[in-house]
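Here the structure is laid out as structure tokens; the discussion comes afterwards.
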Amino acid sequence: MGCEVSKLSALCCVSESGRSNPDVTGLDEEGRGESNDLPQFREFSIETIRNATSGFAAENIVSEHGERAPNVVYKGKLENQRRIAVKRFNRKSWPDSRQFLEEAKAVGQLRNHRMANLLGCCYEDEERLLIAEFMPNETLAKHLFHWESQPMKWAMRLRVALHIAQALEYCTSKGRALYHDLNAYRVLFDDDANPRLSCFGLMKNSRDGKSYSTNLAFTPPEYLRTGRVTPESVIYSFGTLLLDLLSGKHIPPSHALDLIRDRNIQMLMDSGLEGQFSSDDGTELIRLASRCLQYEPRERPNPKSLVSAMIPLQKDLEIASHQLLGVPNSATTTALSPLGEACLRSDLTAIHEIIEKLGYKDDEGATTELSFQMWTDQMQDTLVFKKKGDSAFRHKDFAKAIECYSQFIEVGTMGSPTVHARQSLCYLMNDMPREALNNAMQAQVISPAWHIASYLQAVALSALGQENEAHTALKDGAMLESKRNPL
């Protein structure tokens with residue numbers, strides 16, 4: 001039982017050797033490619049989203065300003081292992097749930113490979129949540145303004161501009177020409193490091209809220225006059241995005257236009273791009289940015305013409321986006337630890353040995369022996385259940401361990417991810433994969449960044465015959481472990 005090679009192992013081998021290179025450019029019909037592999041828009045329960053985000057845990061916040069942001073974005077994972085991004089609006093936003101649902105449904109009909117698409121929403125009680133595809137390779141702002149090893153390459157910057165222009169052209173063709181507060185934080189990079197436009201900007205932050213949250217120096221002049229966003233305002237914001245790509249800085253449009261008028265182009269261009277582009281290409285992109293930033297809205301180009309202007313400028317089309325951006329390819333398998341290898345093989349005997357040796361090192365201090373000894377009589381009784389479960393686990397009496405750990409969990413005085421992980425393995429040993437999956441998911445709720453929870457989910461999913469989901473969970477576990485124990 002413990003040493004058989006699992007279907008998950010076979011699947012992982014195929015994914016490494018049999019995956020074809022992804023389409024790098026996607027220059028098909030101006031980026032109108034529909035994403036047909038996504039589920040239809042749906043309404044989620046608050047319980048589902050709480051479970052997916054580990055109770056809106058701080059560790060799962062991915063928005064730039066963390067908990068201080070007016071509308072916080074969390075990462076999460078559904079039961080089917082699909083990774084999601086959850087935008088949680090301020091409680092005073094969208095007081096009318098019907099209006100919120102109507103807007104979300106309209107945006108949720110869009111499906112395009114140039115966008116991080118909206119999968120659903122939740123409007124239970126006072127909550128207003130948007131649920132979208134999760135993009136794991138961060139934002140344009142991170143890669144452009146806060147890079148660590150090298151500045152973003154010219155070819156990648158051009159690819160960003162094209163993909164976002166294609167996304168805007170698609171939205172316009174579907175009757176959603178308004179995009180609120182387009183900026184470098186709205187551009188995300190998917191598993192393959194291809195740039196995508198966040199769907200969140202297609203809805204305002206509240207029913208009657210502002211369309212722009214950035215510094216007023218970057219807002220379209222007509223918005224300052226009227227307070228209304230128009231399709232032409234979106235083009236102006238695209239122009240500010242082009243300035244970001246040209247300069248590597250978030251430079252006010254008025255200052256950039258002064259530099260352009262004075263022909264002081266060197267002051268505008270990012271010095272890290274030296275030698276990567278011709279003067280003609282640089283001039284053409286500056287000219288396009290200037291057109292987008294025209295004071296009169298009617299003088300600005302439309303999205304279709306932006307796409308037409310960007311296509312001839314593309315460089316290094318044969319190089320995949322992950323190489324240009326300098327991030328690992330989604331098809332690349334992270335080197336697995338002994339525990340990861342054991343989970344890949346569904347080698348339950350090896351998993352048991354590793355988890356037994358680990359003990360409770362990964363639990364928070366509240367679950368240590370010292371803490372238990374300081375607690376009340378009820379908690380002392382709880383400790384007895386845990387100790388009996390640990391003894392049964394050590395001696396491989398897995399049915400007894402399940403019974404004792406269940407008593408510990410039912411008391412509910414505290415959450416121990418290790419207890420849930422151990423019980424999950426006990427269920428696997430007793431050929432109860434559904435129960436094992438539930439325990440592994442509960443361990444992740446308590447400790448969202450714990451790799452062992454993802455690994456055990458992978459083993460349980462494989463036992464349930466859900467091989468694709470198991471592969472995803474295994475990759476997630478390997479990624480979390482590599483972050484926890486960097487080389």
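Note: Cβ is positioned from N, Cα and C throughout, glycine not excepted.
The mutagenesis experiment Ser20 to Ala is recorded by Swiss-Prot, whose note states: Phosphorylation null-mimic mutant. For the mutagenesis experiment Ser20 to Asp, the note given by Swiss-Prot reads: Constitutive phosphorylation-mimic mutant. Annotated domain 'Protein kinase' per Swiss-Prot: 59-325, in sequence order. What Swiss-Prot records for 65-73, Lys87, 133-135, 185-186, Asn205 is ATP binding site. Here Swiss-Prot flags Asp181 as active site, proton acceptor. Experimental mutagenesis at this site is recorded by Swiss-Prot as Ser213 to Ala, annotated: Slightly reduces BSK8 protein phosphorylation. Looking at Swiss-Prot, you'll find the mutagenesis Ser213 to Asp noted as follows: Constitutive phosphorylation-mimic mutant. Under mutagenesis, Swiss-Prot gives Ser213 to Ala with this note: Phosphorylation null-mimic mutant.
Of all the binding-site residues listed (His65, Arg186), His65 has the fewest other CB atoms within 10 A of its CB. It is 19 Å from the Cα atom of Met135 (ATP binding site) to that of the residue listed as 'active site, proton acceptor'.
Between the CA atoms of Ala69 (ATP binding site) and Asp181 (active site, proton acceptor) there is a gap of 15 Å. Asp181 (active site, proton acceptor) and Glu133 (ATP binding site) are 20 Å apart (CA-CA, integer value).
Comparing the Cα of Asp181 (active site, proton acceptor) with the Cα of every entry in His65, Asn71, Val73, these being the binding-site residues, the smallest distance points to Asn71.
Taking Cβ-Cβ distances under 8 Å and a sequence gap of 6 or more within the same chain, the neighbours of Asn71 (ATP binding site) are Ser63, Lys87, Arg88, Phe89, Asn90, Ser93, Asn205. Across all of the domain 'Protein kinase' (59-325), the predicted model scores a mean pLDDT of 92.
For Val73 (ATP binding site), the number of other Cβ atoms no farther than 10 Å from its own Cβ, over all displayed protein chains, is 20.
Considering only the binding-site residues Ala69, Met135, the Cβ with the fewest other Cβ atoms within 10 Å is that of Ala69. Following the DSSP three-state reduction, the secondary structure of Asp181 (active site, proton acceptor) is coil. The 10 Å shell around the Cβ of the residue listed as 'active site, proton acceptor' contains 20 further Cβ atoms across the protein chains shown.
Around the Cβ of Glu133 (ATP binding site), 21 further Cβ atoms fall within 10 Å across all displayed protein chains.
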